[in-house]
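> Feature list, courtesy of Swiss-Prot:
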- 138-238: domain 'Ig-like C2-type 2' (DOMAIN)
- 258-346: domain 'Ig-like C2-type 3' (DOMAIN)
- 352-438: domain 'Ig-like C2-type 4' (DOMAIN)
- 581-676: domain 'Fibronectin type-III 2' (DOMAIN)
- R503 to E: Loss of Heparin binding (MUTAGEN)
- K507 to E: Loss of Heparin binding (MUTAGEN)
- K509 to E: Loss of Heparin binding (MUTAGEN)
Amino acid sequence: MTLLTSSLLLFSLLTSRLEAIPVLEKSPAHPAHSAHPAHPAHPAHPAHPSPGVRILRAPESLVAPLGDEVVLECETSLQPERFEWSHRSSRSPGAGFKYLKTGTAKANVSQEAAISRLRVLVRPDTLGEYRCVGWFGPLVVTSTIARLELASTSLVDAQESESPLQWRVSAGNSVLWSCGQQVQSNPSASWSYYRNGVEIKPEFIGTNGNLFLSNVSSESSGSYSCQATNPASGERIQLPGSLQLQVTPEQRSESKSPHLLRGQPSSQEITIREGSSLLLLCPGVGSPPPTVVWSSPDVVGAVKNKRSKVFGHALEISNTRVNDAGTYICFQDNGVRPALEHYIKVHVEQPPQIVRPPWADLTNEGDRLKLECKATGVPTPEIYWLLNGHSSIDDSEAELSNNFLILHSVLKRHAGYVQCFARNRLGEHSAGTLLQVNPKQIQEPRESGGTHRPKPNQGSRQKQMYPPTPPNVTRLSDESVMLRWMVPRNDGLPIVIFKVQYRMVGKRKNWQTTNDNIPYGKPKWNSELGKSFTASVTDLKPQHTYRFRILAVYSNNDNKESNTSAKFYLQPGAALDPMPVPELLEIEEYSETAVVLHWSLASDADEHLITGYYAYYRPSSSAGEYFKATIEGAHARSFKIAPLETATMYEFKLQSFSAASASEFSALKQGRTQRPKTSTTEEPTLQMGDRDTTTPSHNETFNMSPMLTGTIGGGAVLILLLISTCFCVCRRRNSRSRGNNPNKPRMAELRDDFVPLGNCSPTKQRQRTRHIHITLNPLAQQQQQALEEKNDTDQDAPYYQRPSSYDYDPTLRRMSSSSLRRSQRTLERAGGSNGSNNGNNNNLNQSAEAGSIENPGKPGRVLMKRPRLSSRSENLSSGSLNSVGV
């Protein structure tokens, strides 16, 4: 990657909040030849959630002899774009680190995937401190320091120890000889002990040059010597001093109080590393041999605990802790006064450990930023900072104050990875955070002069199109990733939709655009920083590197692209450690449009691997796509999701994520929003000039109480019944009005007059149904035959009408329609007779005679029409009817 490309990428960092990237402490390396670790590595304790880009194995400090070749190894969680190594010579400890040129005679760098190896020839100019630097796009991650030291062994004050020691003790005593006090070795020497020139096995290991003989006897008498060996160089040193020990029988010895022998220390001071085993040895002899009691005024329960063991003159404490530091007293008493007290001062050193890592949010350019880094360790660790691999001491805007880094004015060049290092003589520990810088918006320059006056026909200045931030990429599966981006707060043109574009890194690789339109949603900001969005991209190829960008489409149908993301290498899932899976505990009904998710992690889950969580939700009745929400921070255990539909059941699932991968989904869990609450509070009356601008939501518009619904339904039924009643009454009145027409044909009259009213009457009266039985007169058949013959010869005969006389029965209510039709035909036939019917029907005869007189010139065709009856109950007992029975 060229310097220009690196600079451009530095201004377009990942925008979603990435938590600190802990640099794990050193794990055992594979030194070449006789190289040995200078200090054992302390356990790794990641101090903060990691986005997946971190140092898995930092180079380890080594001690090697001159002319040897050593190998420093560095491994990262993801394959970087490139590795670099820097060096600071031990000849100039105050100087800064310088990047090494690879391929030289004294340093050779090789890379295999995510592992880089530096081969160094041990020379005086190659001794010093080394760092491994991994480049991940705009991010620069630096490892902790590895020291390369020269193996050495030397004697101190050798002349004073040339004369041999001569001790005479009674049998049964324990003897402590410190033969290695004059030796200085790097690394610590290993010891061998000899009696009369024959090597003997010591009772305790790790005595650091102290020979301890317990319960001596006459067989223990002899000449003792010791030898130190450097484990790195193999160099051996035979100490000139020796011990002549003479053991006498206890019966021949006179009584003596406990006392120290010549050359034995009156007090001791021991320094040990936390986690190691501590062995305290008590010097002193007496006659008879004294009894030893151990105690400590500083450490409560120092002797009587599971980690402590007493072996007479020896006290062993395993897995030493910091609170084990203090003064220990060895009290010796044999009944002869005075008793002997021996004091041993114990110091427990602790490697540095960062307990409060730095944390940086999105910071505006020009703002003041204060980062804190708190660490523990014995001795108290020194804190220093790196900004994208460069020391903060060289930055003019940076100030160091105790555990704080203060940037008085955040600039674009500060964007990147900020690391805090805690250092003491036992080693280093590191943690970092991603510093995101929101650049200042460049305003269009105005014309110089006084008040700006718009030119004629010049419209208002168009709003700017503010692009979204570069997306942050998280692996979801072997073929898909999740993108997160943000639209910073602005007053520019509103965004309508987003499109996601991606391309595979390589020559002649074009940008691909996904088919999905990602809506902007409601025009409001989710937080003070802006509004965040997420989208997934599928159908990718594993073990390939991609870049992503976001295309924003604005309300003026124009579009603008975000800066491209950093290179993202899509690793297969088999190469990644599984992420902790969250467990959904409860879906709390928060309000009518919101719920709160509550979840937990397993007790053995490593929370430091998590950057945040993805929440997926959709209505339970839907089989469509899930809505997504991003929850930042590994410590989050609850999250409110809104807005949702009122009184609707939803299903939810969670997964944790980091920049490298995402976990499996949690089990589905259902929950619902609250039902609407009925309120009896009266709405305030709007005054003149006031207007209620509240717009009800979709759910509130159609949400009615059951009582109101029943009232409206009952009213609708009553209205329908009233309309039906009115319709029947009107129809009855129309039937009556049609019956009063004198010119209406007789067939229609009879139908209308005898239409039953029982079907449409609102109130039905219970009355006995009256049946009318009509029997035709035999004379009517003869009259009908004569009438038909006349009709054939005379088609134009006029009609004459004479009122007919009927008996009226006011109690008659109903009549059979079929009987009425037969009666009608009978009456019409009877009207055509000649009137000589022997007086059976006087009314008909009168009508016929009247008709002949009024029209003498016409043939005698007479049709009798009955006038309108005054009631629906009639007694047809005259004319051509023979009998009427009711």
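Numbers run from 1 along the shown chain.
Glycine too: its Cβ is placed from the backbone N, Cα and C atoms.
Those substitutions? Not in this structure, it's all original residues.
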> Three-state secondary structure of R503 (mutagenesis position) from DSSP?
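DSSP call for R503 (mutagenesis position): strand.
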> Within a 10 Å radius around the Cβ, which one of these mutagenesis positions has the most neighbouring Cβ atoms: R503, K507?
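That would be R503, with the highest Cβ count within 10 Å.
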> Just to be sure I understand, if DSSP states are collapsed into helix, strand and coil, how many residues of the domain 'Ig-like C2-type 4' (352-438) fall in each?
6 helix, 54 strand, 27 coil
> Per DSSP, what is the helix/strand/coil residue tally across the domain 'Ig-like C2-type 2' (138-238)?
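Summed by class, the stretch gives 6 helix, 51 strand, 44 coil.
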> Can you count helix, strand and coil residues in the domain 'Ig-like C2-type 3' (258-346) using DSSP?
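Computed counts for the domain 'Ig-like C2-type 3' (258-346) are 3 helix, 44 strand, 42 coil.
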> If you measure K509 (mutagenesis position) to R503 (mutagenesis position) at Cα, how many Å is it?
6
> By DSSP assignment, list the helix, strand and coil residue numbers for the domain 'Fibronectin type-III 2' (581-676), in that order.
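Secondary-structure composition of the domain 'Fibronectin type-III 2' (581-676): 3 helix, 45 strand, 48 coil.
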> By a simple count, how many Cβ atoms lie within 10 Å of the Cβ of K509 (mutagenesis position), its own Cβ left out?
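Taking all protein chains shown, K509 (mutagenesis position) has 12 Cβ neighbours within 10 Å.
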> For K509 (mutagenesis position), what is the secondary structure state per DSSP, taken as helix, strand or coil?
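Looking at the DSSP assignment, K509 (mutagenesis position) belongs to neither helix nor strand, so coil.
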> Would you mind giving the whole-number mean pLDDT across the domain 'Ig-like C2-type 3' (258-346)?
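Value for the domain 'Ig-like C2-type 3' (258-346), mean pLDDT as a whole number: 92.
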